[in-house]
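According to Swiss-Prot, the features are:
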type    : residues         : note
MUTAGEN : Y2 to A          : Does not bind [2Fe-2S] cluster
MUTAGEN : Y2 to F          : Wild-type iron release from BfrB, 3-fold decreased affinity for BfrB
BINDING : C4, C6, C38, C41 : [2Fe-2S] cluster binding site
MUTAGEN : L5 to A          : 2-fold decreased iron release from BfrB, 25-fold decreased affinity for BfrB
MUTAGEN : R26 to E         : No significant change in structure, [2Fe-2S] cluster or iron mobilization from BfrB, in truncated protein. No significant change in structure, [2Fe-2S] cluster or iron mobilization from BfrB, in truncated protein; when associated with Y-46
BINDING : R26, R29, K46    : phosphate binding site
MUTAGEN : R29 to E         : Probably unstable, it cannot be overexpressed, in truncated protein
MUTAGEN : K40 to A         : Wild-type iron release from BfrB, 2-fold decreased affinity for BfrB
MUTAGEN : C43 to S         : Increases yield of protein and stability of [2Fe-2S] center, no effect on its function
MUTAGEN : K46 to Y         : No significant change in structure, [2Fe-2S] cluster or iron mobilization from BfrB, in truncated protein; when associated with E-26
MUTAGEN : K46 to E         : Probably unstable, it cannot be overexpressed, in truncated protein
Amino acid sequence: MYVCLCQGVTDNQIRDAIYEGCCSYREVREATGVGTQCGKCACLAKQVVRETLNDLQSAQPVPAFGTTAFVAA
């Protein structure tokens, strides 16, 4: 869906910017142009950023202790 009509930015483009390394709304704004014209989309854009970052964080695997084998040289 379109989040920013002024710049033609979709929620998928915002998510893609995060998947490509953006870690904040500010970085997404700089990468996509979302929220740089009238600003009415900023709240929704921030929500998409927040939800996507939370989804990524919860999807990160947590390493279990004792599962890594070290080989002595």
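Yeah, the Cβs are placed from backbone N, Cα and C, and that goes for glycine too.
Original residues only: the substitutions mentioned are not part of this model.
Annotated features, which come from Swiss-Prot, shown on the structure.
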| residue | record | DSSP class |
| --- | --- | --- |
| Y2 | mutagenesis position | strand |
| R26 | mutagenesis position | helix |
| C38 | [2Fe-2S] cluster binding site | coil |
| C43 | mutagenesis position | helix |
Not counting R26, R29, K46, residues with a CB within 8 A of the CB centroid of the phosphate site are S24, Y25, E27, V28, V34, G35, A42, A45, V49
CA-CA within 10 A of K40 (mutagenesis position), subset of mutagenesis positions Y2, R26, R29, K46 in residue order, equals none
Students should find that the Cβ of Y2 (mutagenesis position) has, within 10 Å, a number of other Cβ atoms equal to 13
Rounding to whole Å, the Cα atoms of K46 (mutagenesis position) and R26 (mutagenesis position) are apart by 9
The most crowded of the binding-site residues C4, C6, C38, judged by neighbouring Cβ atoms within 10 Å of its own Cβ, is C4
Here the 10 Å Cβ neighbour count for R29 (mutagenesis position) comes out at 22
